[in-house]
Amino acid sequence: AGTKEWLNKAKDFIKEKGLGMLSAAANAALN
């Protein structure tokens, strides 16, 4: 259970960072 919780947290973290990188790329493309 502990490992599953850690994996879920890691997935959420990567998802948030991925969205941030997409936003940064979109802003760079628009500028």
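Counting begins at 1 with the first residue displayed.
Backbone N, Cα and C define each Cβ position, glycine as well.
In this structure the noted substitutions are not present, so the sites keep their original residues.
Per Swiss-Prot, mutagenesis Thr3 to Trp is noted as: Moderate increase in anthelmintic, insecticidal and cytotoxic activities. Gain of activity in causing an increase in intracellular calcium concentration on neuronal cell line but no change on epithelial cell lines. Mapped onto three states, the DSSP output places Thr3 (mutagenesis position) in helix.
Mutagenesis annotation in Swiss-Prot: Glu5 to Asp, described as In (swap)Nc3b; No or weak change in anthelmintic, insecticidal, cytotoxic and hemolytic activities, and no change in intracellular calcium concentration on neuronal and epithelial cell lines; when associated with P-19; E-20; I-21; and I-30; the structure shown retains the original residue. Close to Glu5 (mutagenesis position) in the fold, though at least 6 residues off in sequence, lies no residue with a CB less than 8 Å from its CB.
Swiss-Prot lists Leu19 to Pro among its mutagenesis entries, and the accompanying note reads: No or weak change in anthelmintic, insecticidal, cytotoxic and hemolytic activities, and no change in intracellular calcium concentration on neuronal and epithelial cell lines; when associated with D-5; E-20; I-21; and I-30. The Cβ of Leu19 (mutagenesis position) lies under 8 Å from no Cβ of any same-chain residue at least six residues away in sequence.
Non-local neighbourhood of Gly20 (mutagenesis position): empty, since no residue in the same chain at least six residues away has a C-beta under 8 Å from its C-beta. Under its mutagenesis annotations, Swiss-Prot gives Gly20 to Glu the following note: No or weak change in anthelmintic, insecticidal, cytotoxic and hemolytic activities, and no change in intracellular calcium concentration on neuronal and epithelial cell lines; when associated with D-5; P-19; I-21; and I-30.
Listed in Swiss-Prot as a mutagenesis experiment, Met21 to Ile is described as follows: In (swap)Nc3b; No or weak change in anthelmintic, insecticidal, cytotoxic and hemolytic activities, and no change in intracellular calcium concentration on neuronal and epithelial cell lines; when associated with D-5; P-19; E-20; and I-30. Around the Cβ of Met21 (mutagenesis position), the same chain contributes no residue under 8 angstroms that is 6 or more positions distant in sequence. Under DSSP, Met21 (mutagenesis position) is assigned to a helix (H, G or I) in the three-state scheme.
In Swiss-Prot, a mutagenesis experiment is listed as Ser23 to Arg, annotated with the note Moderate increase in anthelmintic, and insecticidal activities. Gain of activity in causing an increase in intracellular calcium concentration on neuronal cell line but no change on epithelial cell lines.
The note that Swiss-Prot attaches to the published mutagenesis Leu30 to Ile is: In (swap)Nc3b; No or weak change in anthelmintic, insecticidal, cytotoxic and hemolytic activities, and no change in intracellular calcium concentration on neuronal and epithelial cell lines; when associated with D-5; P-19; E-20; and I-21. Residues near Leu30 (mutagenesis position) in space but far in sequence (CB under 8 A, at least 6 apart, same chain): none are found.
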Residue pair Ser23 (mutagenesis position), Thr3 (mutagenesis position) - Cα distance, angstrom, rounded: 30
Which listed residue (Thr3, Ser23) has most other Cβ within 10 Å, given these are mutagenesis positions: Ser23
